[in-house]
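Undergrad: Residues or ranges marked as ATP binding site in Swiss-Prot (evidence: sequence analysis): Gly22, Asp23, Val24, Lys25, Asn26, Gly27, Lys28, Ser29. Taken from Swiss-Prot, the feature domain 'PID' applies to 81-208, supported by sequence analysis. For the mutagenesis result Ser48 to Ala, the note given in Swiss-Prot is In 2S-A; loss of phosphorylation. In the presence of aPKC remains localized to the cell cortex and does not display any decrease in phospholipid binding; when associated with A-52. Where Swiss-Prot documents Ser48 to Asp as a mutagenesis experiment, the accompanying text is: In 2S-D; phosphomimetic mutant that displays reduced cortical localization but no significant decrease in phospholipid binding; when associated with D-52. Annotation of the published mutagenesis Ser52 to Asp in Swiss-Prot: In 2S-D; phosphomimetic mutant that displays reduced cortical localization but no significant decrease in phospholipid binding; when associated with D-48; the original residue is retained in the structure shown. In Swiss-Prot, a mutagenesis experiment is listed as Ser52 to Ala, annotated with the note In 2S-A; loss of phosphorylation. In the presence of aPKC remains localized to the cell cortex and does not display any decrease in phospholipid binding; when associated with A-48. Looking at Swiss-Prot, you'll find the mutagenesis Ile144 to Ala noted as follows: Loss of binding affinity to Nak and drop in binding to single helical peptide. Val147 to Ala appears in Swiss-Prot as a mutagenesis experiment; the accompanying note says: Loss of binding affinity to Nak and drop in binding to single helical peptide. Listed in Swiss-Prot as a mutagenesis experiment, Phe149 to Val is described as follows: Loss of binding affinity to Nak and single helical peptide. Swiss-Prot gives this note for the published mutagenesis Phe195 to Val: Loss of binding affinity to Nak and single helical peptide.
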Amino acid sequence: MGNSSSHTHEPLERGFTRGKFGDVKNGKSASFRFSKKSPKKMDRLRRSFRDSFRRRKDRVPESSKPHQWQADEEAVRSATCSFSVKYLGCVEVFESRGMQVCEEALKVLRQSRRRPVRGLLHVSGDGLRVVDDETKGLIVDQTIEKVSFCAPDRNHERGFSYICRDGTTRRWMCHGFLACKDSGERLSHAVGCAFAVCLERKQRRDKECGVTMTFDTKNSTFTRTGSFRQQTLTERLAMATVGTNERSVDGPGSAMPGPPAATVKPFNPFAIERPHATPNMLERQSSFRLSTIGSQSPFKRQMSLRINDLPSNADRQRAFLTAAAGNPMQTPLRSVSPIAEVSPAKSAGADPLSAAAVAADSVSQLCQELSQGLSLLTQTDALLAAGEDLNFNNNRSINQNIIAAEKQVQHVHSYAPPTAQVTPRVASTTPTYQTLHSQSPSRSEQSIETSTELPNAEQWLGHVVRSTSPAAPKRPTYLANVGRAQTLASGTGAAVGGGGPDDPFDAEWVANVAAAKQLSPDLPIPSTARSPLARHSTNPFISPPKAPAQSFQVQL
């Protein structure tokens, strides 16, 4: 007891102080038991004792497990191969292949402070996929065609990485992994098996497709042979059956190419056949070919709308070639006459102003006659409606109607169609209202040589004026019917006694006068031998007499 030092029995809590919240803090004057460290030699001794009492597993290298690698190849082909890994992330590299590039990328990823993600690496012939263990989310989904290189890490046993092309940024990226239970060599072997499966599928597609391409450097042209048509399911099953039969042959010498398996088309009586296109529709053409186009169809042409095939362009080209050959095409006459123009031959040797004035006077005359005829039609309807109330005692009105009947007969025999060279002049008239005989206006015609007819527009207007007959009365009466009959019957007798110019608008007054004569025979009958100068015109449009005025002038 005396040999022991005084400090061997110090309390364990000496040197410990409690904080504000009751926690224990270790100060500088802590207990010797907690502050004194063991020497390094003692640590080595303890470690050796622990290792000796533990059963240590023998380390077997991955190269001595070929049976597991064969199982990995079958698992890759069946898309059931998976490894537990830690995904370190990805980093950009500047080369598409090389073990040194992969090792440098893995070194950078291990030194980074990024926490690795535990996941499951699925390897198949389609691609590489990494699924998070906790969230089951897809971390990496890489198609096997975009992977350019893969290799294990020579500095780390469980390291593995591959280089691929990023689809968005088009950069070379290196993805790093650390295998949890397996080595990096096994992961690299599995990815190599995925490369082989992808290559076999591509070669099989090319063989089934049968498309070959050749490039001619002289013409810089590509030549494709074959078709990209995909085989049907029946054809694929037949090919698989043939391949199985060939592999099942025992000896290599007895392998004989047998006939292809006959494919039996299944028959379903309830199936409706799919509609197919006709052979005409499958022909290569510039436009879709329809059946015979009817008259009611909006499609009228059986050809494509090429520039050279248009009817307008074809006619224009044919006309140009015909004109160039010296045989101009004869265009058909138009149904509507064009606007008449004054010919320079018409005014040859004469003053052009006088010729234009003559043409303007003829047009003005026709317009005046047309307006007078329209006004007369309206007044005739009103007169026939009140025919029953006519005052037969008015001698002045009766005599005027009789004179108008005589002038109508003269108009039938002496009226001539106007021409462009005739200038009508109306003489001054002085009607007398006290006597029964009145002086009728006389029209003198200037004899001018007729060279040409009127233009088409003037001919049409003159034809309308000559052929227009008064409209039938709304309420036809006996007086009107008898008047028309008397007018036609008395035309011959009136033509003998009366001669001279006629007024075309006096013919409408004869009907009422003839009817009045038949109903009242006591009325005085005018003499047929009366001079034309002693008669008074019954035309209400030219009395009181005035000089003809030019209403308007048209310069053609």
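Each residue, glycine too, has its Cβ placed from N, Cα and C.
Original residues fill every noted site, and no substitution is shown.
Walk me through the surroundings of each of these features.
TA: In sequence order, the list of same-chain residues 6 or more apart from Ser48 (mutagenesis position) whose Cβ falls under 8 Å from its Cβ is empty.
According to DSSP, Ser52 (mutagenesis position) sits within a helical segment. Counting only same-chain residues six or more apart in sequence, none has a Cβ lying under 8 angstroms from the Cβ of Ser52 (mutagenesis position).
Around Ile144 (mutagenesis position), a 10 Å sphere centred on its CB holds 20 further CB atoms from the protein chains shown. Under DSSP, Ile144 (mutagenesis position) is assigned to a helix (H, G or I) in the three-state scheme.
The Cβ of Val147 (mutagenesis position) lies under 8 Å from the Cβ of Leu128, Tyr162, Ile163, Cys164, Val191, Phe195, each of which sits 6+ residues away along the same chain.
In sequence order, Ser96, Arg97, Gly98, Val101, Cys102, Tyr162, Ile163 make up the list of same-chain residues 6 or more apart from Phe149 (mutagenesis position) whose Cβ falls under 8 Å from its Cβ. The secondary structure of Phe149 (mutagenesis position), as reduced to three states from DSSP, is extended strand.
All chains included, 15 other C-beta atoms sit within 10 angstroms of the C-beta of Phe195 (mutagenesis position).
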Undergrad: For Phe195 (mutagenesis position), name the DSSP secondary structure in the helix/strand/coil scheme.
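TA: Going by the DSSP assignment, Phe195 (mutagenesis position) falls within a helical segment, counted as helix.
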